[in-house]
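Here the structure comes first, spelled out in structure tokens, and everything after it is commentary.
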Amino acid sequence: MNGEQQLDADAGSGMEEVELSWEDYLEETGSTAVPYGSFKHVDTRLQNGFAPGMKLEVAVRTDPETYWVATVITTCEQLLLLRYDGYGEDRRADFWCDIRKADLYPIGWCEQNKKTLEAPEGIRDKVSDWDEFLRQTLIGACSPPVPLLEGLRNGRNPLDLIAPGSRLECQAFQDSLSTWIVTVVENIGGRLKLRYEGLESSDNYEHWLYYLDPFLHHVGWAAQQGYELQPPSAIRHLKNEAEWQEILAKVKEEEEEPLPSYLFKDKQVIGIHTFSVNMKLEAVDPWSPFGISPATVVKVFDEKYFLVEMDDLRPENHARRSFVCHADSPGIFPVQWSLKNGLHISPPPGYPSQDFDWADYLKQCGAEAAPQRCFPPLISEHEFKENMKLEAVNPILPEEVCVATITAVRGSYLWLQLEGSKKPIPECIVSVESMDIFPLGWCETNGHPLSTPRRARVYKQRKIAVVQPEKQVPSSRTVHEGLRNQELNSTESVMINGKYCCPKIYFNHRCFSGPYLNKGRIAELPQCVGPGNCVLVLREVLTLLINAAYKPSRVLRELQLDKDSVWHGCGEVLKAKYKGKSYRATVEIVKTADRVTEFCRQTCIKLECCPNLFGPRMVLDKCSENCSVLTKTKYTHYYGKKKNKRIGRPPGGHSNLACALKKASKRRKRRKNVFVHKKKRSSASVDNTPAGSPQGSGGEDEDDPDEGDDDSLSEGSTSEQQDELQEESEMSEKKSCSSSPTQSEISTSLPPDRQRRKRELRTFSFSDDENKPPSPKEIRIEVAERLHLDSNPLKWSVADVVRFIRSTDCAPLARIFLDQEIDGQALLLLTLPTVQECMDLKLGPAIKLCHHIERIKFAFYEQFAN
């Protein structure tokens, strides 16, 4: 099953992809959005074309048949705040109106349409001669254009006037100042897809510009500025001169009404530059904005425009990249700007060294550096900061807009990492005033496609997916392929689904279940839980585990919130029922996906079961911890909580496990502690239990004569316990790897009652005192023959040591050797005290491990000492 099928299966089981939630995405990534007001070009687009001070003829509110002059006080999208002329500074009569619904007309409309122009009642007595008042107040007045009012009345935004098919004039910004007609193919929120007049869509010369781009103008601009209309050099070769002139003549004959010039009133005003030919500077190549390189002013067109060429020291036959600039063009810097800002400057192609030096380069070229005064002042006050999110145009694929993260800010320039791009690209450099960047949500608002990172895709959770195990056994090939894909994909799913989205948590019921959990009940659990929110998924997992325990209240106590916790997660109240009593305790659960794997592992260790019993990884036929060699009677050798140097709880640090049935009056005298809990803190936990809680480990211990760490050790064996004993006996029979019978093998030949008695005695010998040496039978080594080594252990690597440990019955300890990077030399130096201290092992496992180390030492002296 491939990755796509896996994703589809997930969606079908309870997850469906929905629109991107920016609030959730920002929370997951730990970032913030760039403030909306930082994008001036977008803010301008939202203006309705009106400006404070404009005058209109407006219907009088108390008498709709009459009209009067009103002044625009302020604007807010489609709303205007108006004040009738004559009220002066009195704001009490100000009123709001909706442009699309109100009767608003330009000055002179009433006279043309023979409508009554009369002052409202509230001010009629203030002025004696209203005709003279109007003549004075309308001197120099500005009124909105008629097309604007008509368009707004029809529900159209001013920007909507730039409709597909509209014509504009576009300057060639690559190598010359030639201007040519372009046709609007698409307008998405002011971002225009343009096609040169005379070309078809199949010619692949369409390009994107924002409508306020300084190189885009209304039709007639070239004639006003004295520029000739001619196709840019990039497309000139596609037709001969006669064909281009024919196209131009056809456009002029059609005489379409040009787009109103007021649409471009907010365009940047081009100032006068002071650059001269042969000046050197630093520049960002607009066609490849991924670095800063040396460049040269190669041509000055006029007082407003000049041509910059990226330096290239290779032979002349290489194509040169140039672009037209003006005084305020972004992406050009004075010499040494990169050095002053701690940035790397890329040497020009053909430069003999990777270490570029401006002084040597200027001397070599015989050129001068452009003085600082030629460059516009940098914008120091802006709201762009590192790790903020925005939307940005992909400079390689201009039709694509991606989510972007600001990775660096230098003055008024940003380094952006685009996420979710069809083709991965390096960080690109843009100005804070670039018209190719937009606030988060711009694409969604304007219907523009947005490329989002995979981990940002939000899935709506119908319910936490619980996959039940199949009753029908599939073919072995299908099973193995499916499991392999799940194992490969499980580690990636944490990042794919976001910071707070937990991957599937698998219950690997074939793994060692430890002393608290019933193997039979675990086998009945769902195959997996999730994916979904970390807290919800892990809460469900822990609830299922608690219910699969011999004593749910005991497992709940093991899982309860610890004051020394390092997870910094959230506390969730979980419940357990045992023998008619309800218990609840606060359990800490991690909130982020990156901690799920370790949380599951540590929880398994806390419950003294195989670290792979549950987690994001599905175990195949063989567990990596080699837990199949373990039985319930041996759990103390391998897994257990490791509370370093902590004897009992601190004062007041009692268990937070509370019983729903408070029976303080029935509190009995606690019996002598014959069976001390294996956890060091348990005795203190008993002493400090609140009066309202059941005594001992939450209350159930007082009622049971079989008080031990494990309900399976009780006198009255239940059906689950018998099943457990039978499973362990079968496991021991399959194991049989030694010439002499092992302790577990001997137990299989005994009657069930003998087995139970034997199990109790053996386990009690460990839970009585964890530092008490085990009996000789208990530490009996299954493989006692002399060890023969194929290589010198002094030269073993960490991997060699781990490989050897995994081959023994101490396989679960191999991870410690890997984590502590114990190689062959370190292995030969280990002794029982150092093993106990450094590896934090109990005496039983430490003795068993040291036995294997002694075997290695003996073989070393015998085979390699000479």
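Placement of Cβ uses the backbone N, Cα and C atoms for every residue, glycine included.
The domain 'SAM' annotation in Swiss-Prot covers 796-864. Look at the domain 'SAM' (796-864): DSSP puts its residues at 51 helix, 0 strand, 18 coil.
According to Swiss-Prot, the mutagenesis experiment F173 to A carries the annotation: Reduced histone-binding. Cβ neighbour count for F173 (mutagenesis position): 22 (other Cβ atoms within 10 Å of its Cβ, all protein chains included). In three-state terms derived from DSSP, F173 (mutagenesis position) belongs to neither a helical nor a strand segment and is classed as coil.
W180 (mutagenesis position) falls within a strand when secondary structure is assigned with DSSP. For the published mutagenesis W180 to A, Swiss-Prot gives the following note: Abolishes histone-binding.
Every protein chain shown contributes to the tally, and the Cβ of Y196 (mutagenesis position) ends up with 21 other Cβ atoms within 10 Å. DSSP gives Y196 (mutagenesis position) a strand state. While the structure shown retains the original residue, Swiss-Prot records the mutagenesis experiment Y196 to A with this note: Reduced histone-binding.
Counted within 10 Å of its Cβ, the other Cβ atoms near W180 (mutagenesis position) come to 21, all protein chains included. Each residue contributes its Cα atom, and for F173 (mutagenesis position) and Y196 (mutagenesis position) these two points are 14 Å apart. Per-residue confidence over the domain 'SAM' (796-864) averages out at a pLDDT of 87.
W180 (mutagenesis position) sits 7 Å from Y196 (mutagenesis position), taking the Cα positions as reference.
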